[in-house]
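Here is what Swiss-Prot records for this protein:
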{"type": "MUTAGEN", "residues": "Ile48 to Phe", "note": "Induces resistance to 5,10-dideazatetrahydrofolate; when associated with G-105"}
{"type": "BINDING", "residues": "Ile48, Thr49, Glu121, Arg131, Val162, Tyr281, Tyr282, Tyr286, Arg366, Gln370", "note": "folate binding site"}
{"type": "MUTAGEN", "residues": "Trp105 to Gly", "note": "Induces resistance to 5,10-dideazatetrahydrofolate; when associated with F-48"}
Amino acid sequence: MVPTGQVAEKQAYEEPRQDHELKSWRCLVFYLCFFGFMAQLRPGESFITPFLLERKFTKEQVTNEIIPMLPYSHLAVLVPVFLLTDYLRYKPVLVLQCLSFVCVWLLLLLGTSVVHMQLMEVFYSVTMAARIAYSSYIFSLVHPSRYQRMASYSRAAVLLGVFISSVLGQALVTVGHISTYTLNCVSLGFILFSLVLSLFLKRPKRSLFFNRSTLARGALPCELDQMHPGPDRPETRKLDRMLGTCRDSFLVRMLSELVENARQPQLRLWCLWWVFNSSGYYLITYYVHVLWRSTDSSLSYNGAVDAASTLLSAITSFSAGFLSIRWTLWSKLVIAGVIAIQASLVFCMFQIRDIWVCYVTFVLFRGAYQFLVPIATFQIASSLSKELCALVFGINTFLATALKTCITLVVSDKRGLGLQVRDQFRIYFIYFLMLSITCFAWAGLDGLRYCQRGRHQPLAQAQELRSPLETSVQAISLQDGDLRGPQPSAPQLLSEDGMEDDRGDLRVEAKA
């Protein structure tokens, strides 16, 4: 039994230490959120299309030569940047992202040829691939019990930065009557400031895959053999250790877990939604500003529309967290309904030649997509570990990028069909329409099977009737570190489609 004096002395030692850790954590959170906010302040981003057209680039060059370079280069750099992000422990990739933004705006301001603008797209693809570094970085520095709060803080900072940036850009153009060139110079100033901030970020000591702690890795069978060697011969023990290392390596275990979890219908469904819907979504955002320009070149409320769509996206994604339905039964029908709404909005965009209709339909289109993003995130993560969740999101992002690259090559690139922007939107309308019909048919078949049984389907998971928000709150109490344990509160390593990427949405809209 510990003497009372020693207990009091230990408590007196622990209390200042805990206060110091709490103060340090708060300072770190504030600095990270401030960096996330400042990194989004690029008010000229919503007006890049008018700027390019003022620089005497034609609509055909922007549509069929400049923009297609973005998905091509994004596909090329996505996997290397993803691996470097974890291997270098996040901070160097955040600095690289800021440097790439500097190169983007220098080329935008100083470039004079299509090749310069294509090179600008290459640098911007690096910034798109590096977005995962911020969302991964903030979770590597805090205890798992603070994941939920960190997700909300960082997400709020990013959304606020996107909203303020769009409002500021629109105000400077409409009220201040400044030129788009000056607006891009202001953006470059903000980017340089965010670059300075990135240099003072704290570098984590661990990461998710390559720099895992000893406790997270655990003792492998070969390590146990070394501690308790058997009577076998040295050569046999060495061979067994090598085979055990390969068999029980972290990557092999993750892949085996992925194959096992791929049998879950809900996981397959939402991964398919992520790949196919996000591809169409980003194709729309790539080219929507060109569509606006071709509809009415006298009005330019790009910043206001971006701000409104960001606000609506935040509202719809937040409200989705409180939606409580039986997802095993209704997922396909909800997805089909939302995609049908998206298809009708895309139809209105290219068919009704009114700029205000184009503005409103795009705001609604973006809000509809962001409504399903948090639902998909929690449905995918509901039975996956933190590491496996990151791997699945990475695979989904890669497949979505590959799909939109193929569509771009066929539809947009001058080496393919080279369609004008309005004809492209017809293709995208057919794309969403076919997705909707497929999901409705899929839901109908499930409904027929359900009716034939004449009884309720058993719930696949205990949290089926809960909302994603309730699911994530429950997951906070789960143990962090077991590869097989469900951890839906895992870091939101959303590469391109979650709310962490909202700034990227505005950029590709502006570039389009």
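Even glycines carry a Cβ here, placed using N, Cα and C.
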Ile48 (mutagenesis position) and Val162 (folate binding site), distance between Cα atoms, whole Å: 16
Other CB atoms within 10 A, centred on Arg366 (folate binding site): 28
Other C-beta atoms that fall within 10 angstroms of the C-beta of Val162 (folate binding site): 29
Cα distance (Å, whole number) from Glu121 (folate binding site) to Trp105 (mutagenesis position): 11
For the recorded positions Trp105, Tyr282, the one whose C-beta sees the most other C-beta atoms within 10 angstroms: Tyr282
Rounded inter-Cα distance in Å - Tyr282 (folate binding site), Ile48 (mutagenesis position): 17
Ile48 (mutagenesis position) and Arg366 (folate binding site), distance between Cα atoms, whole Å: 19
Nearest-integer angstrom distance between the alpha carbons (Cα) of Ile48 (mutagenesis position) and Glu121 (folate binding site): 12
